[in-house]
Amino acid sequence: MKRMRLKAVLFDMDGTLLDTAPDFIAITQAMRAAHGLPPVDEQRVRDVVSGGARAMVAAAFGLSLDSPEVEPLRQEFLDRYQEHCAVLSRPYDGIPELLAAIEKAGLIWGVVTNKPVRFAEPIMQRLGYAERSRVLVCPDHVTRSKPDPEPLLLACSQLGIDPSRVLFIGDDLRDIESGRDAGTKTAAVRYGYIHPEDNPAHWGADVIVDHPRELIDVLDRALCDC
């Protein structure tokens, strides 16, 4: 990545900044137990996390997305998640070091997510990131979510930083499309919730990494004449 006088780094939340899948998996397992069913293979749920609650309950219960049984299960999932959205979620290995490096470099950071604010805020607070993050943009704050550029443009506006001075990091094509259309630099991460049929190499990101610590090197290169 060429030098870009970076001023801010924005993260997608699920599958990029945080591994929130353990809470999703625990809830779907509890739901199956409540419905008299045995545990499901965790990977079935993890593979479709990026598809949201509907995709996760469909996978957990072996249903098609258009099954009439999915909607009541989705609502049950969301009700349970409201009470247990910040129990097992953790930052990915290497994220604490990355955030420390961002702050040490004098940059600011924030989160742009498609997760509703009623879930996103408690998670950020519980993990101690609410005070450190300078912006949190959720679907509640915009008329169009990612892949539309509106959430990224709102975050940049709230920070008072031109999008060209921002790096947006995500684990889904919609993240890269949103960042690119907003005018930010983009980084795709392979460690997140990527569907087995997806290939980040085809997304058009400025850089692709396999581990959060690699992003420290990306920032170093972006901030120097190397």
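Placed from the backbone N, Cα and C atoms, the Cβ positions cover glycine too.
Swiss-Prot has this to say about the protein:
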- ASP12: active site, nucleophile (ACT_SITE)
- ASP14: active site, proton donor (ACT_SITE)
- ASP12, ASP14, ASP171: Mg(2+) binding site (BINDING)
- ASP12 to Ala: Loss of activity (MUTAGEN)
* To the nearest whole angstrom, what is the C-alpha distance linking the residue listed as 'active site, proton donor' and ASP171 (Mg(2+) binding site)? -> 8
* **Whole-number Å value for how far ASP171 (Mg(2+) binding site) lies from ASP12 (mutagenesis position) (Cα to Cα)** => 8
* **Chain-mates of ASP12, ASP14, ASP171 with C-beta within 8 Å of site centroid, Mg(2+)** => PHE11, MET13, GLY15, THR16, LEU17, SER50, THR113, GLY170, ASP172, ASP175, VAL189, GLY192, TYR193
* According to DSSP, which kind of secondary structure is ASP171 (Mg(2+) binding site) found in, if we only use helix, strand and coil? -> coil
* To do: List the residues of the same chain that sit at least 6 positions away from ASP171 (Mg(2+) binding site) in sequence and have their Cβ under 8 Å from its Cβ, in sequence order, or write 'none'.
  => ASP12, ASP14, GLY15, THR16, SER50, ALA188, VAL189, ARG190, TYR191, GLY192, TYR193, ILE194, PRO200
* Asked: Least buried of the recorded positions ASP12, ASP14, going by other Cβ atoms within 10 Å?
  -> ASP14
